[in-house]
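The domain 'JmjC' annotation in Swiss-Prot covers 102-267, and the record cites sequence analysis as its basis. What Swiss-Prot lists as 2-oxoglutarate binding site is Tyr106, Asn166, Lys175, and the listing cites experimental evidence. One entry in Swiss-Prot concerns the mutagenesis experiment Arg108 to Ala. Its note says: Abolishes enzyme activity and ability to bind tRNA. Recorded in Swiss-Prot as a mutagenesis result, Arg149 to Ala carries the remark: Abolishes enzyme activity and ability to bind tRNA. Annotation source Swiss-Prot lists Fe cation binding site at His160, Asp162, His235.
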Amino acid sequence: MAGQHLPVPRLEGVSREQFMQHLYPQRKPLVLEGIDLGPCTSKWTVDYLSQVGGKKEVKIHVAAVAQMDFISKNFVYRTLPFDQLVQRAAEEKHKEFFVSEDEKYYLRSLGEDPRKDVADIRKQFPLLKGDIKFPEFFKEEQFFSSVFRISSPGLQLWTHYDVMDNLLIQVTGKKRVVLFSPRDAQYLYLKGTKSEVLNIDNPDLAKYPLFSKARRYECSLEAGDVLFIPALWFHNVISEEFGVGVNIFWKHLPSECYDKTDTYGNKDPTAASRAAQILDRALKTLAELPEEYRDFYARRMVLHIQDKAYSKNSE
């Protein structure tokens with residue numbers, strides 16, 4: 001059975017009150033149009049960003065192919081001055097390059113010290129902060145990070161989930177975003193937080209037969225659009241044009257639920273991590289049994305988890 005292809009709903013002129021009281025509790029992706037983002041959507045041209053962003057050194061992903069794979073790491077990390085990154089990312093062919101003349105670039109901005117500081121565009125790029133308004137769709141104390149993203153045209157980012165809620169602000173350019181529900185995790189062939197299925201448009205169903213069952217939610221983002229991505233929703237992003245985006249991440253759960261060492265917003269909540277460690281110990285204990293018994297008691301455990309932990313709410 002082929003999975004459903006569903007459009008992500010779009011709404012225009014949503015107020016803070018509408019979002020927080022009626023839309024946010026639904027925990028579903030949503031494209032918001034007509035949000036006041038400040039002058040960034042018209043000001044952030046290649047020339048302007050190069051001039052204002054200056055020579056600040058940034059760490060980037062460089063890939064010889066458009067389809068980036070975090071599992072096999074088919075890219076390298078390099079450092080460039082910000083102005084050079086912007087100019088190179090806007091090009092199709094490069095006179096100067098690291099890997100090949102048609103290599104792709106991807107910036108995911110970091111904190112000053114990524115081991116202890118979260119990304120915040122207002123701190124790392126202070127001359128740009130006056131150009132952009134963050135939608136006030138969460139309480140200030142819930143704020144986690146704001147991440148600057150710059151992508152070459154055609155670049156595809158692997159399917160993954162984040163543990164924070166986020167707003168993806170498409171400042172310039174155009175992106176296609178495909179999302180999958182957390183309820184469809186069993187069809188996505190996960191390795192950690194990421195899916196092994198790279199080619200989501202033409203997947204190898206002999207290798208990944210269950211992928212066809214995953215429901216696919218899709219939207220196109222243009223300059224000024226804002227996509228709400230709830231925590232745990234998987235997303236795959238293609239930059240159809242050179243573009244600049246900003247992600248704003250915030251905490252859906254109380255702060256004490258999150259790993260305090262997490263500066264990226266992608267470590268599972270501490271209770272989930274503890275449960276996974278307990279499960280690993282249980283599996284080692286099960287391994288002491290012969291296969292026939294191990295299989296039987298593993299199935300009983302799965303049924304017990306489904307009964308006690310799966311949500312009874314239908315989507």
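Every residue, even glycine, has its Cβ placed from backbone N, Cα and C.
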DSSP state at Asp162 (Fe cation binding site), helix/strand/coil: coil
Non-site residues, in chain order, whose CB comes within 8 A of the mean position of the CB atoms of His160, Asp162, His235 at Fe cation: Thr159, Tyr161, Thr193, Ile229, Trp233, Phe234, Asn266
Cβ-Cβ neighbours of Asp162 (Fe cation binding site) (radius 10 Å): 20
Candidate recorded positions Arg108, His160, Asp162, His235, pick with smallest Cα gap to Lys175 (2-oxoglutarate binding site): His235
Listed binding-site residues among Tyr106, His160, Asn166 whose Cα sits within 10 Å of Arg149 (mutagenesis position): Tyr106
Integer Å distance between the CA atoms belonging to Tyr106 (2-oxoglutarate binding site) and His235 (Fe cation binding site): 16
Max CA-CA distance, Å, over listed 2-oxoglutarate-binding residues Tyr106, Asn166, Lys175: 19
Sparsest-packed among the binding-site residues, when each Cβ's other Cβ atoms within 10 Å are tallied, from Lys175, His235: His235
Packing count at Asn166 (2-oxoglutarate binding site) (other Cβ atoms within 10 Å of its Cβ): 24
Cα distance (Å, whole number) from Arg108 (mutagenesis position) to Asp162 (Fe cation binding site): 14
